[in-house]
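Participant: Before we start, here is the structure in question, set down as structure tokens.
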Amino acid sequence: MKFLKRGVALALLAAFALTTQPAQAYEKDKTYKITILHTNDHHGHFWRSEYGEYGLAAQKTLVDSIRKEVAQEGGSVLLLSGGDINTGVPESDLQDAEPDFRGMNLIGYDAMAVGNHEFDNPLTVLRQQEKWAKFPFLYANIYQKSTGERLFKPWAIFTRQDIKIAVIGLTTDDTAKIGNPEYFTDIEFRKPAEEAKVVIQELNMNEKPDVIIATTHMGHYDNGDHGSNAPGDVEMARSLPAGSLAMIVGGHSQDPVCMASENKKQVNYVPGTPCAPDKQNGIWIVQAHEWGKYVGRADFEFRNGEMKMVNYQLIPVNLKKKVTWDNGKSERVLYTPEIAENPQMLSLLTPFQNKGKAQLEVKIGSVNGLLEGDRSKVRFVQTNMGRVILAAQIARTGADFGVMSGGGIRDSIEAGDITYKSVLKVQPFGNIVVYADMSGKEVVDYLTAVAQMKPDSGAYPQLANVSFVAKEGKLTDLKIKGEPVDPAKTYRMATLSFNATGGDGYPRIDNKPGYVNTGFIDAEVLKEFIQQNSPLDAAAFTPNGEVSWL
């Protein structure tokens, strides 16, 4: 397949319309039924959750039933992923997501966008994952610097009935910023919106599809307000010629894109209720939250070159809510009827699940003394476990200091060998490590608020590289890394997504321009830190009265 050089293609944009003009294979005045199914941000959740939610076995049952229904009505199905198959569940991470890709094969995925977390591993791992997958990895806007060539297929062509459908893959150019830089030495991430214009032109000149769809990993931001993130799907849709894409199957921001009103998503979407997708500049935009919690279903009618959406829904995959009864007892109940797990998928995945569990018992490091994480300590005083966790987050983010709720530390680690299971007992919640760049004045305001969190509560803060004296709601002698805070200087703070979004009453920082969600799970970050720094010296992390409350 030959592709036009970028500059030539851009120059031709002014001369050619982006609407498709195919050599038509479809019948005039005939209505075709096309169903697009989609998921995104799978993050290693090939197995059901501890509450029996989602998982690829139930997803296969659901997708199979939809395929059967659509086929009975004379229609066709295309199944797409918005990327980020990697990173999030130890049983998957330890096996380079092999169970996830093999499970996706069995379900019958047609294509996926390459997400930023596909680059959490070296490129050799991603190439191995391509070999496991029986569907193409699409990424139009990543190039090899040394050759100027694309590293992945920019698009794939599918024929459904007599309709020629092109699917483009695009990924956030933030990947270079939030990923591991050692893997990007010869990789260039170009602006996806600009690359989309080039690719659409290439397609219309060379392939002449009837329909063009983009599967993306760029994020959905209400009204295009992307803050410090790179522009997402909304911004791209607005930048393209109207209707040049039939739809964008998105990912990255991990939202149910269910609109409450124009340019505003529902804040707390309830599973099983109606979901109105976004539409910008004649282009539908969809996203199915995360982890396989939903399968998105978009039913289209194609007639005489036009794609019309006639139905859209997010279908929950065994999602449950916690209900407390009058007698005080509580249980988790399904939002919608239960979806049975597919036996063939269970047969495929069970050995991987068992292998992953066994690997959790493997030694990852050691420590020469107790790392104190007991509830009776972390909610009252600074502890060496808190310092180790925050040191790991600081190392991963390049932060100047770190803060987190003591209640997020759930266990101690005894002297001796450390296993991954030990780490997961300390940090079992799967929070994301995040950071924010703030002015010195903002740091003072933030830490003053955090210092109000009282002992004997989960909100009591564990801190690293911070010293102060707190008295009567004010801080004195506040220092970061031993130096007084400069109001005009910029500081980077590492914390967890839970606290960043206001958890435990902490000030929200996820709306700040300098906020970045790294996507890295807290336990994985701690595990890597232990591996790189073992044997740990417990005494080296012992607090020394840096912070005090009078």
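In case you wondered, yes, glycine gets a Cβ from its N, Cα and C as well.
Pulled from Swiss-Prot, these are the listed features:
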BINDING   ASP41, HIS43, ASP84, GLN254  divalent metal cation 1 binding site
BINDING   ASP84, ASN116, HIS217, HIS252  divalent metal cation 2 binding site
VARIANT   TYR139 to Ser  In strain: CDC 137-85 and CDC 179-87
VARIANT   LYS197 to Asn  In strain: CDC 137-85
VARIANT   VAL388 to Gly  In strain: CDC 179-87
VARIANT   GLN393 to His  In strain: CDC 179-87
VARIANT   GLU414 to Asp  In strain: CDC 179-87
BINDING   PHE429, PHE498, ASN499, ALA500, THR501, GLY502, GLY503, ASP504  substrate binding site
VARIANT   ALA449 to Arg  In strain: CDC 179-87, CDC 331-86 and CDC 655-84
VARIANT   LEU463 to Phe  In strain: CDC 137-85
VARIANT   ALA538 to Thr  In strain: CDC 137-85
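Can you walk me through where each of these features ends up in the structure?
Facilitator: The Cβ of ASP84 (divalent metal cation 1 binding site) has ASN40, ASP41, HIS42, HIS43, GLY115, ASN116, HIS117, GLU118, HIS217, GLY251, HIS252, GLY519 as same-chain neighbours under 8 Å, each 6 or more residues away in sequence.
Under the DSSP three-state reduction, HIS252 (divalent metal cation 2 binding site) is assigned to coil, being neither helix nor strand. HIS252 (divalent metal cation 2 binding site) is surrounded by 31 other CB atoms, counting those within 10 A of its CB over all protein chains shown.
A 10 Å cutoff on Cβ-Cβ distances gives TYR139 (variant position) a total of 27 other Cβ atoms nearby, all chains included.
According to its DSSP assignment, VAL388 (variant position) is helical.
Secondary structure at GLN393 (variant position), taken from DSSP and collapsed to helix, strand or coil, is helix.
Around GLU414 (variant position), the same-chain residues six or more apart in sequence whose CB sits under 8 Å from its CB are LEU370, listed in sequence order.
Secondary structure at THR501 (substrate binding site), taken from DSSP and collapsed to helix, strand or coil, is coil. Within its own chain, THR501 (substrate binding site) has ARG508, ASP510 as residues 6 or more apart in sequence whose C-beta sits under 8 angstroms from its own.
Here the Cβ of ALA449 (variant position) has 13 other Cβ atoms within 10 Å, regardless of which shown protein chain they belong to.
Using a 10 Å radius centred on the Cβ of LEU463 (variant position) and all shown protein chains, the other Cβ atoms total 22.
Within 10 Å of the Cβ of ALA538 (variant position) there are 19 other Cβ atoms, across all protein chains.
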Participant: Drop a 10 Å sphere on every Cβ of the recorded positions HIS43, LYS197, HIS217 and tell me which sphere holds the fewest other Cβ atoms.
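Facilitator: Least crowded of the recorded positions HIS43, LYS197, HIS217, by Cβ count within 10 Å, is LYS197.
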Participant: Among the binding-site residues listed here, ASP41, ASP504, which has the most company in the form of other Cβ atoms within 10 Å of its Cβ?
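Facilitator: Per the Cβ count, the most surrounded site is ASP41.
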Participant: Which residue, of the recorded positions ASN116, GLN254, GLN393, ASN499, has its CB surrounded by the fewest other CB atoms within 10 A?
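Facilitator: Among the recorded positions ASN116, GLN254, GLN393, ASN499, the lowest count of other Cβ atoms within 10 Å belongs to GLN254.
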Participant: Given VAL388 (variant position) and ASN499 (substrate binding site), what distance in Å do their CA atoms have, once rounded to a whole number?
Facilitator: 18
Participant: Using Cβ-Cβ distances, find the residues under 8 Å from PHE498 (substrate binding site) that belong to the same chain and are at least 6 apart in sequence, listing them in sequence order.
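Facilitator: The answer is SER405, GLY408, PHE429, ASN431, ASP504.
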Participant: What are the other residues, in sequence order, whose C-beta lies within 8 angstroms of the center of the C-beta atoms of ASP84, ASN116, HIS217, HIS252 at the divalent metal cation 2 site?
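Facilitator: Neighbours found: ASN40, ASP41, GLY82, GLY83, ALA113, GLY115, HIS117, GLU118, THR171, THR172, THR175, MET218, GLY219, GLY251, GLY519.
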Participant: With the divalent metal cation 1 site defined by ASP41, HIS43, ASP84, GLN254, which remaining residues of that chain have Cβ atoms positioned within 8 Å of the Cβ centroid?
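Facilitator: The surrounding set, listed in chain order, is ASN40, HIS42, GLY83, GLY88, GLY115, HIS117, GLY251, HIS252, GLU290, TRP291, GLY519.
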Participant: Roughly how many Å lie between the Cα atoms of ASN499 (substrate binding site) and ALA449 (variant position), rounded to a whole value?
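Facilitator: The separation of the Cα atoms works out to 12 Å.
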